[in-house]
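*Asks:* I'd like to ask some things about the structure below.
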Amino acid sequence: MSDMAERLALHEFTENAYLNYSMYVIMDRALPFIGDGLKPVQRRIVYAMSELGLNASAKFKKSARTVGDVLGKYHPHGDSACYEAMVLMAQPFSYRYPLVDGQGNWGAPDDPKSFAAMRYTESRLSKYSELLLSELGQGTADWVPNFDGTLQEPKMLPARLPNILLNGTTGIAVGMATDIPPHNLREVAQAAIALIDQPKTTLDQLLDIVQGPDYPTEAEIITSRAEIRKIYENGRGSVRMRAVWKKEDGAVVISALPHQVSGARVLEQIAAQMRNKKLPMVDDLRDESDHENPTRLVIVPRSNRVDMDQVMNHLFATTDLEKSYRINLNMIGLDGRPAVKNLLEILSEWLVFRRDTVRRRLNYRLEKVLKRLHILEGLLVAFLNIDEVIEIIRNEDEPKPALMSRFGLTETQAEAILELKLRHLAKLEEMKIRGEQSELEKERDQLQGILASERKMNNLLKKELQADAQAYGDDRRSPLQEREEAKAMSEHDMLPSEPVTIVLSQMGWVRSAKGHDIDAPGLNYKAGDSFKAAVKGKSNQPVVFVDSTGRSYAIDPITLPSARGQGEPLTGKLTLPPGATVDHMLMESDDQKLLMASDAGYGFVCTFNDLVARNRAGKALITLPENAHVMPPVVIEDASDMLLAITQAGRMLMFPVSDLPQLSKGKGNKIINIPSAEAARGEDGLAQLYVLPPQSTLTIHVGKRKIKLRPEELQKVTGERGRRGTLMRGLQRIDRVEIDSPRRASSGDSEE
């Protein structure tokens, strides 16, 4: 083995190699520098374009020319990656304040990567790039050798505004990433000025000025102020953006989409839901975007009755019409280390950078002024002694030392005198020199005054920030509008709300008819079959069936066959226990209270929603004692209503319905006491249940007789829940009861 070879453990070599690569990616590729807000490739593109003379007023040049210069001189990487970085800086929908002014196809909001090849597009720097470049040749930047040591490039650009916040950036390094959102130039400049005026400004005071991110789109930022504050306090978090829409001629028109969201992609997402019958209330989609309206997506509902606010809320939850953006304010600070910083730290550190840049610029200018004044002093000496100077120049072999010794000049002054042209020896030149000297002396005093006074330095910083904010600033584009979180609609919510009548036959066949004006008994039934029950409701309400074992089932009316046919057997849609039959059917609002009871005399109160079970096997709703049956469910209109229970033997008991417990399932509590021996022999049992308002009058039908019971007479049957009840004379076999209520005039008969 050669003596030149170095022996190194593999783990040590790989560890060092990976660490070096990681540091390179972090420091020299993925993360921006706080001073100018640029990654190295962006900085090199901007600098190379300025070196090519491609300023905002220059003629456009082929982008390939710029990319070639960047790769050949400063950035030895792939041309496609370099060009893509350049494209991003030119896209007004990607960058809040583009650095490159492009001509040709530079991509579209719908497809940012649809840009033409670099041999076709042309580019130059935008006016905004002056904020990064205008002070470059004024001693403000540190210079470093390029990759092959043949050229010098700036280590950072002397940004006049906090570009790190204005344009933001994203990048993935090794073990860390950055996601800095763009901000409004005027807001950030104003915040920086506030920090100069009052270095102890708090984060809350800054957030009164900087409202939040400002993306290059008119879509709304819907994140709450409290969450935005937390993001700027910790340097991490996320914001949500939501599309802007309005109603126009019954349709929804979307006029602004979240940042980097494609309108075509959104339409695809909505169309996919329509194909899958997830949006039955939407009839049509159109993209009417053009040059005048860059974003105009139209959603047409099926009818004017559709609640488009609810539909849009669903679309916000299920499509890119609402999008979340990660924020991670990770950047390379002035100390050369990557760190996540909060808003106060970013602006404070940038002001340190800016103050240093301005100080360097002023010192550079002061040095130039002092050099020129020094030369002007020498020239004045020459003009005052012009004849002697000419004689020395004509007669001396070495005129420079002679001039220096005769007039006490420095080498620089003597050199300047010797370089004077004869025409500059005119009398008027002396006046010009004295005028220039006077102006430069004023400038020198001014520069020295600023450099010596912190107050004057602060005033200069503020004045420059204000001037740049006025020249380059614009109004906020992304409004902040705090909104509630969007929720996707359930399948139940999506169903159209139309009146329907559900019809059940004796043999358990079911069908759905549109409308409520249906003659259910007069419909066509199978041979040997006939009408059993009908309920009216809306097509987006579930219809509930209760079987003879006390189980409940729910079906959406939209899944039922049309009433034009004879329907379908319920057993094809539900799995009933062996021997069970469907006894009751009902449709109510979700929170409607119902009385569920068995003829054994037990019952409880529940809501309609407690009955809903969308699985085929249903749910155990009411627990039945042996040989007991389910009573028809009774609607409870008001908590103050009374419950009237009537047994087969004619015993009556009335008590407040509120005495019964509210359960979601179970046996319930005893309504009326029925002796077990009589119940077993079938001699007695709960026969009828009525819920009636207080002060109701009853008309009881016994055979052909009608007996009226007024409120005061009903007091005789009022008692505690669970008692035996009262057997009133002549009322042993009650056929039916009519309720005459001061509040409700309709019949209280609950049977189907």
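Every residue, even glycine, has its Cβ placed from backbone N, Cα and C.
Original residues only.
OK, Swiss-Prot features for this one:
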DOMAIN    31-494  domain 'Topo IIA-type catalytic'
MUTAGEN   SER80 to Leu  Confers resistance to quinolones. No effect on catalytic activity
MUTAGEN   GLU84 to Lys  Strongly reduced enzyme activity. Increases stability of covalent reaction intermediate with DNA. Confers resistance to quinolones
MUTAGEN   GLU84 to Pro  Confers resistance to quinolones
ACT_SITE  TYR120  active site, O-(5'-phospho-DNA)-tyrosine intermediate
*Asks:* TYR120 (active site, O-(5'-phospho-DNA)-tyrosine intermediate) has how many other Cβ neighbours within 10 Å of its own Cβ?
*Replies:* 12
*Asks:* Looking only at C-alpha atoms, tell me how far TYR120 (active site, O-(5'-phospho-DNA)-tyrosine intermediate) is from SER80 (mutagenesis position), rounded to the nearest Å.
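*Replies:* The Cα atom of TYR120 (active site, O-(5'-phospho-DNA)-tyrosine intermediate) is 14 Å away from the Cα atom of SER80 (mutagenesis position).
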*Asks:* Here are some mutagenesis positions: SER80, GLU84. Which one has the most Cβ atoms within 10 Å of its Cβ?
*Replies:* GLU84
